[in-house]
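Annotated features in Swiss-Prot:
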- Leu146, Trp149, Ala462, Ser465, Ser466: Na(+) binding site (BINDING)
- Gly351, Ile352, Leu353, Tyr538: chloride binding site (BINDING)
- Leu646, Arg653, Val675, Gly739, Leu778, Asn779: ATP binding site (BINDING)
- Thr53 to Ala: Reduced phosphorylation by OXSR1/OSR1 and STK39/SPAK; when associated with A-58 and A-71. Substantial reduction in MAPK1/3 (ERK1/2) phosphorylation in response to IL18, with or without IL12 (MUTAGEN)
- Ser71 to Ala: Reduced phosphorylation by OXSR1/OSR1 and STK39/SPAK; when associated with A-53 and A-58. No effect on MAPK1/3 (ERK1/2) phosphorylation in response to IL18, with or without IL12. Substantial reduction in MAPK1/3 (ERK1/2) phosphorylation in response to IL18, with or without IL12; when associated with A-53 and A-58 (MUTAGEN)
- Arg156 to Gln: Knockin mice display typical Gitelman syndrome features, characterized by hypokalemia, hypomagnesemia and increased fractional excretion of K(+) and Mg(2+) with a normal blood pressure level; when associated with S-210 (MUTAGEN)
- Gly210 to Ser: Knockin mice display typical Gitelman syndrome features, characterized by hypokalemia, hypomagnesemia and increased fractional excretion of K(+) and Mg(2+) with a normal blood pressure level; when associated with Q-156 (MUTAGEN)
Amino acid sequence: MAELPVTELPGDALCSGRFTISTLMGGDEPPPAACDSSQPSHLTHGSTLYMRTFGYNTIDVVPAYEHYANSALPGEPRKVRPTLADLHSFLKQEGSHLHALAFDGRQGRELTDGLVEDETGTNSEKSPGEPVRFGWVKGVMIRCMLNIWGVILYLRLPWITAQAGIVLTWLIILLSVMVTSITGLSISAISTNGKVKSGGTYFLISRSLGPELGGSIGLIFAFANAVGVAMHTVGFAETVRDLLQEYGTPIVDPINDIRIIGVVTVTVLLAISLAGMEWESKAQVLFFLVIMVSFANYLVGTLIPASEDKASKGFYSYHGDIFVQNLVPDWRGIDGSFFGMFSIFFPSATGILAGANISGDLKDPAVAIPKGTLMAIFWTTISYLAISATIGSCVVRDASGDVNDTMTPGPGPCEGLACGYGWNFTECSQQRSCRYGLINYYQTMSMVSAFAPLITAGIFGATLSSALACLVSAAKVFQCLCEDQLYPLIGFFGKGYGKNREPVRGYLLAYAIAVAFIIIAELNTIAPIISNFFLCSYALINFSCFHASITNSPGWRPSFRYYSKWAALFGAVISVVIMFLLTWWAALIAIGVVLFLLLYVIYKKPEVNWGSSVQAGSYNLALSYSVGLNEVEDHIKNYRPQCLVLTGPPNFRPALVDFVSTFTQNLSLMICGHVLIGPGKQRVPELRLIASGHTKWLNKRKIKAFYSDVIAEDLRSGVQILMQASGLGRMKPNILVVGFKRNWQSAHPATVEDYIGVLHDAFDFNYGVCVMRMREGLNVSEALQTHTTPEALIQEEQASTIFQSEQGKKTIDIYWLFDDGGLTLLIPYLLHRKKRWGKCKIRVFVGGQINRMDEERKAIISLLSKFRLGFHEVHVLPDINQKPQAEHTKRFEDMIAPFRLNDGFKDEATVTEMRRDCPWKISDEEINKNRIKSLRQVRLSEILLDYSRDAALIILTLPIGRKGKCPSSLYMAWLETLSQDLRPPVLLIRGNQENVLTFYCQ
């Protein structure tokens, strides 16, 4: 714990207790009312510090709900725990800061306060302006049951029972329920893995799988619900139209009657929605009661003895032989098959997302969604099984409906179960002309019921409740999608109104879509696509649960435990299979739309971070493959140039970053290293902000690289840390890339000594080394500070982006003067594979003797062909060993003159002291020992000017200065001489003298 100094108390504040804890801020806290000797003085009510930290004098705090919530409670400032710096670093006596950390007038709201919601809070006393919130029964179970029940229950389930038989019908029901139950378990797991806000299915998928899949599903799910409003409304309108025609009172004509009734109905539903969720919920309860009454009416009807009219239509109340006959299938018609019946029934098992879609209007979504959804699935399944079994026990498959078809004495045979009940339907049964019976009459439930109009009312309730649920779901899901701004031009519809933040604009948009499809009246074509959109949602919900489980992320901790990742995977696969079983072409369209929207979001790359399981999966894959690389032994064929680039802040040297990323992009590792020089205590607070900003800059520039920074006392020690600690396992840098130090002649000699020391350290650590020089320089920050003219700034901008543009039909000149293992050849080969450098011609220059030029050229060409690099143009330099021109030699001598010791006539003690104080200076002995190397660099600079003045890039072997024998100033003079007069960028490369190229296949 971080201890606070105890301020002295005035004498009159002292009590008789043995221990006394003073207040943190002296007069800022109220003094104790009195000293009570019956308890230690540090337990008095005046010490709020005790309430927080068990009486210890510390700013550390106990666990509290508010420390983990995203926002504060309404009307109260947000509480935060002390930072690590507050606890660990030197404590400053800043009264306001300490008081904010330690003093809490609420006397320690601790972990038990987690019962209070942090944003949509549900306090025990409801405030006047508090939004309406629903429990699991009214908010989820009833809503899901109403959305699951539909016209198929009333008009198609008896027919499916007649076709498939009771046994296979139960199998169809249970298979459908298995899919929805697995999805319900997945929803329950996802919805209990953290606080769920508004947005329903879209929110669950997007926060689990990320914005890419979540955004695409959210958009099509909202659209599917909007069209679902039209589908259910048209179902209601068709029933009303049939009633009008039955009583001879049509409005206009059959098609326009549907349009008129549909538009009027959806307008009424819109008005209910706009009235608020409270009124919408009351309407749903009313519809639920109507359906319950219709069910009771049906069950009572099955118990009433059949009238003559009902008997003529095939109803004879419960009989065992009818039940036995209807156990087995009797396939008829085009759809007469198991999968045909399954495809017709399955949509009636969907609708389980209705409760989750209003997650923002639930009191406790984590409790309401699992309990309400699973209970809705259970009770609707019971209702389907019960209706299938009861109606299959009461009604025969074929009946004429003619009351005159009673049994009469005569020679004609009588076939079928009806014969045993005094009815002869043999003729219509043989001719397949029966109009009634379980397999022929869709209104069988109405016929069986005690009062047929109540079944019609049930159909009305089922269709209207489903339409209302779809209208609310479409608007709520779309509102959340708009707020996340994953797609353009939709933010207008995200605004909420009133205490419940009702999506009024979303309601109006869903209303417009519904009216459009009602007027089009071509729902038979669009309905299969909509069904597949819902199945896409089921598949992705199940996959979300599976993926979150399989990644083993510590953040996946659902409080609902009754799920299985393998069951979720099965649910995802079977949902896709069912899509194709229902309508294969609609499945292809649905998947195509999802992929299109997915690719759009991937292309746009929205700046959101929801901690998705995709991110966790990426980490798992990266970790698994990184560990797996440890088992792979190094091989020349698998060599990759993995670069540690000393960029400092990457945006200071954009050209260097661009150049290296050209040959490492999608190929190998690139780390941008940054050494922050200074005392660690002062620089540590900068690290996190600096790293985040530079990583964003790399991402914005589309550079696939890592950023790594260290704090060190000087550059050299910092780079040593980077070279030893950067990377992971086999993914460690093997090349150090640095920019050329242009100001070496005017800079402090110690910095030059550090710079050359970095190169020596790289060779000691078995790194290859690349030194990059551009005539304009690499550090744009210097240019921004020194240049003031617009022309100069434009030139710097062009130089900083030179490697982002195509290099044209110039040349890449490689001076492969010394064999370093092949790195000098490999890097230009990798560059040439990129589009920007693909048009450049590569020329290879090697040293040689004038009398053996052809032989040496052929030998190098043969070697290059074995390397399969595609380099065919080779030039031998026979004059490389000639003496340089005198003027160039003189310029080199003038360059090193300020750095010479001139120790020829000085005593040994003086020379030793000078060398100790100025190790970068060059003695006369070192001049003489390195004279041949120095002249070689001068001569090579002349050759570079002769051959490569107009090249796009010059690559040559980096000379090596022996440690202790070549002072830093002399080595810098070599590099300066090689590159100072060249217009093209120059890259000096020296590998670690190990092979990186091979012509063997193993």
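Using the three backbone atoms N, Cα and C, a Cβ is placed for every residue, glycine included.
Substituted residues are absent from this model; it holds the original ones throughout.
Features recorded in Swiss-Prot, as mapped to the structure shown.
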| residue | record | DSSP class |
| --- | --- | --- |
| Leu146 | Na(+) binding site | helix |
| Ile352 | chloride binding site | coil |
| Ser465 | Na(+) binding site | helix |
| Tyr538 | chloride binding site | helix |
| Leu646 | ATP binding site | strand |
| Gly739 | ATP binding site | strand |
| Asn779 | ATP binding site | coil |
Candidate with the highest Cβ count within 10 Å, taken from the recorded positions Arg156, Arg653: Arg653
Nearest-integer angstrom distance between the alpha carbons (Cα) of Ser465 (Na(+) binding site) and Gly351 (chloride binding site): 11
Per DSSP, three-state class assigned to Arg653 (ATP binding site): coil
Listed binding-site residues Gly351, Val675, Leu778, filtered to Cα within 10 Å of Leu146 (Na(+) binding site): Gly351
Among Ser465, Ser466, Asn779, which are binding-site residues, the residue with the most C-beta atoms within 10 angstroms of its C-beta: Ser465
Inter-residue C-alpha distance, Leu778 (ATP binding site) and Leu353 (chloride binding site) (nearest angstrom): 58
Minimum Cα separation from Gly210 (mutagenesis position), reported as the residue among binding-site residues Trp149, Ile352, Leu353, Ser466, Val675 that achieves it: Leu353
Cα-Cα distance linking Leu353 (chloride binding site) and Arg653 (ATP binding site), given in Å to the nearest integer: 53
Of Leu353, Val675 (the binding-site residues), the residue whose Cβ has the fewest other Cβ atoms within 10 Å: Val675
Which recorded positions sit within 10 Å of Ser466 (Na(+) binding site) - Cα, from Arg156, Gly351, Leu353, Tyr538, Leu646: Gly351
Pairwise Cα distance for Trp149 (Na(+) binding site)/Leu646 (ATP binding site) [Å, integer]: 66
